[in-house]
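Remarks on the structure that follows.
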Amino acid sequence: MHSVMSMLYYTLIIAFLIGTQAAPKSEDNGPLEYPAEHSLPSTQQSNGQHIAKAAPQTTHGRFAWMPDGTEDLNIAMDQNFFKKKRFRSSRVLFSTQPPPVSRKGQSTGFLSSAVSLNRTARTKRTAHPVLHRGEFSVCDSVSMWVGDKTTATDIKGKEVTVLGEVNINNNVFKQYFFETKCRDPRPVSSGCRGIDAKHWNSYCTTTHTFVKALTMEGKQAAWRFIRIDTACVCVLSRKSGRP
């Protein structure tokens, strides 16, 4: 009887140790779209402004924000937070004023470092070279900074609310997204420009990619991958009855 109890005792100890080792040990087990727990610091009220206060992080890496009774939720963040490469995207910009846009909607780059938090260069990223004789784009696209995005689809296909503004060093920074989309699905009557309409059906369509952006879900704010428009491409299909 004594030996049976001893074996049962050791069995329970081994089962406990196995269960302990199987438990998550760090924040790395959280979903990819959420930052580490030290990414969003606790906020404080300053200069009489009402700023939301961060609650402890949940097990899924989300950050709960408790409004202080004001209607407008003002999220405060540390400027050094944006220096983390994993949260940086060349298509996402936090700025106190609209980014400059050159003629035909082409971006001329980020604002100066005193105004813009993103240091990734985007100088004329979407500017096309001067077209010589006989050189034309298959599809016409338009690029612009979008600063009024309120909702978006995340990487899981769920609709989320995009965080419009954040408070950094008592300055309100707006979240902008650099998007590219088709100007016209059919730049010519037959579809895409330069395509043999005798053998092919064609049309221009906008394609998407996912970028990390600050979003809100209820009273929780976190980084998530959201879908934005990034290019205009030509879609081809062979006409039926032709080899």
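For all residues, glycine too, the Cβ spot is worked out from N, Cα and C.
It should be emphasised that the depicted structure is a prediction, and the values quoted were computed from it without experimental measurement.
Copied from Swiss-Prot, the annotated features are:
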| type | residues | note |
| --- | --- | --- |
| MUTAGEN | Trp145 to Phe | Diminishes receptor binding; when associated with F-200 and F-223 |
| MUTAGEN | Trp200 to Phe | Diminishes receptor binding; when associated with F-145 and F-223 |
| MUTAGEN | Trp223 to Phe | Diminishes receptor binding; when associated with F-145 and F-200 |
| MUTAGEN | Arg224 to Lys | No effect |
| MUTAGEN | Arg224 to Gly | Impairs receptor binding; when associated with G-227 |
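Residues near Trp200 (mutagenesis position) in space but far in sequence (CB under 8 A, at least 6 apart, same chain), listed by position: Gly191, Leu236, Ser237, Arg238, Lys239. If you measure from the Cα atom of Trp223 (mutagenesis position) to that of Trp145 (mutagenesis position), you get 20 Å. Considering other CB atoms within 10 Å as the measure, the emptiest surroundings among the mutagenesis positions Trp145, Trp223, Arg224 are those of Trp145.
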